[in-house]
Amino acid sequence: MAEDTETRPASAGAEEREEGEIADDGDGSAAAAAGRVSAHPLENAWTFWFDNPQGKSRAVAWGSTIHPIHTFSTVEDFWSLYNNIHHPSKLNVGADFHCFKDKIEPKWEDPICANGGKWTISCGKGKSDTFWLHTLLALIGEQFDFGDEICGAVVSVRKNQERVAIWTKNAANETAQISIGKQWKEFLDYKDSIGFVVHEDAKRSDKGAKNRYTV
């Protein structure tokens with residue numbers, strides 16, 4: 001009841017939290033309760049990851065510089081995070097943002113990603129912001145008919161171009177992959193052809209793997 005919430009004391013451990021530690025919002029405070037009532041839950045929880053290998057030795061193993069930023073599960077949490085991090089056009093060359101379903105790591109070695117592949121869209125420098133945002137909204141809003149096949153999305157900033165990619169689970173499921181590719185182009189109003197590369201093919205090829213599917 002409201003009376004109980006208002007009279008409940010603040011968390012006893014507030015003074016004991018280490019610097020930088022996020023307070024637990026489950027303490028029953030009126031503000032937290034109000035936030036939970038008004039929040040709009042997403043069908044899946046998602047985690048933002050950041051990879052900035054700049055300044056790292058080339059000998060560092062691929063994927064070792066990727067680290068999670070924050071996991072969100074409501075519309076409000078998404079916008080709070082998105083509005084407080086750099087957009088892709090502001091990132092250093094070589095950096096990547098990843099947004100993957102919670103518990104899935106944005107790595108080929110992750111068991112859920114291992115048999116999958118990715119659709120990729122390339123664009124000019126500074127042009128990826130809109131594509132990235134619209135891709136995120138389509139993902140967290142569950143706009144894809146084969147949404148269960150999707151692992152997450154990546155935006156990559158490189159010297160001469162920027163790329164946005166959608167990673168999927170099962171490259172052999174041609175029906176699902178073609179549907180995802182076509183719908184993604186529709187959501188972004190993207191007119192050029194895009195290709196789907198299987199992760200296993202990419203790992204075996206030093207010069208770039210051929211597209212398994214094209215839409």
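These residue numbers are counts, starting from 1, taken along the chain as shown.
Yeah, the Cβs are placed from backbone N, Cα and C, and that goes for glycine too.
Over all protein chains present, the Cβ of PRO53 (variant position) has 17 other Cβ atoms lying within 10 Å. A natural variant is reported in Swiss-Prot for this position, PRO53 to Ser, and the note states: In strain: Miho Golden and Haruna Nijo. In allele rym5.
The feature mRNA binding site is assigned by Swiss-Prot to 58-63, LYS90, 108-109, 158-163, 203-207, with similarity to another entry given as support. In this structure, LYS90 (mRNA binding site) is part of a helix by DSSP. Note on LYS90 (mRNA binding site): other Cβ atoms within 10 Å of its Cβ, all shown chains, come to 11.
There are 22 other CB atoms within 10 A of the CB of LYS118 (variant position), with all protein chains counted. Per Swiss-Prot, natural variant LYS118 to Ile is noted as: In allele 44. In allele rym4.
LYS118 (variant position) falls within a strand segment according to DSSP. One natural variant named in Swiss-Prot is LYS118 to Thr, and its note says In alleles 40 and 43. In allele rym4.
The secondary structure of ASN160 (variant position), as reduced to three states from DSSP, is coil rather than helix or strand. With a cut-off of 8 Å between CB atoms and residues at least 6 apart in sequence, the same chain places LYS125 near ASN160 (variant position), listed in sequence order. In Swiss-Prot, a published natural variant is listed as ASN160 to Asp, annotated In strain: Sukai Golden and Mikamo Golden. In allele rym5.
A C-beta separation below 8 Å, combined with a sequence spacing of at least six in one chain, links GLN161 (variant position) to SER122, CYS123, GLY124, LYS125. One entry in Swiss-Prot concerns the natural variant GLN161 to Lys. Its note says: In strain: Sukai Golden and Mikamo Golden. In allele rym5.
Listed in Swiss-Prot is the natural variant GLN161 to His, annotated as follows: In strain: Miho Golden and Haruna Nijo.
One natural variant catalogued in Swiss-Prot, THR175 to Ile, is accompanied by this note: In allele 41. Proximity of THR175 (variant position) to non-local residues of its own chain (separation of 6 or more, Cβ distance below 8 Å) is seen for PHE146, given in sequence order. Classification of THR175 (variant position) by DSSP places it within a helix.
Among the natural variants in Swiss-Prot, GLY195 to Val has the note: In allele 42. The residue drawn here is the original one. For GLY195 (variant position), the Cβ neighbour count at a 10 Å cut-off comes to 17, with all displayed protein chains included. When secondary structure is read from DSSP and collapsed to three states, GLY195 (variant position) falls in the strand class.
Here Swiss-Prot describes ASP206 to Gly as a natural variant; the accompanying note says: In alleles 40, 43 and 44. In allele rym4.
Here Swiss-Prot notes a natural variant, GLY208 to Ala, with the remark: In alleles 40, 43 and 44. DSSP assigns GLY208 (variant position) to coil in the three-state reduction, placing it in neither a helix nor a strand. Around GLY208 (variant position), taking its Cβ as the centre, 9 other Cβ atoms fall within 10 Å, counting all chains.
Listed in Swiss-Prot is the natural variant GLY208 to Ser, annotated as follows: In alleles 40, 43 and 44.
Long-range Cβ proximity for ALA209 (variant position), meaning a same-chain Cβ under 8 A and a gap of 6 or more residues, is found for VAL197, VAL198, ASP201, ALA202. Under natural variants, Swiss-Prot gives ALA209 to Gly with this note: In allele 39.
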### Message
Can you tell me whether DSSP puts LYS203 (mRNA binding site) in helix, strand or coil?
### Response
helix
#### Entry: Integer Cα-Cα distance in angstrom, PRO53 (variant position) to ARG158 (mRNA binding site)
12
### Task
Can you grab the distance from GLY208 (variant position) over to GLY195 (variant position)? Cα atoms, rounded to a whole Å.
12
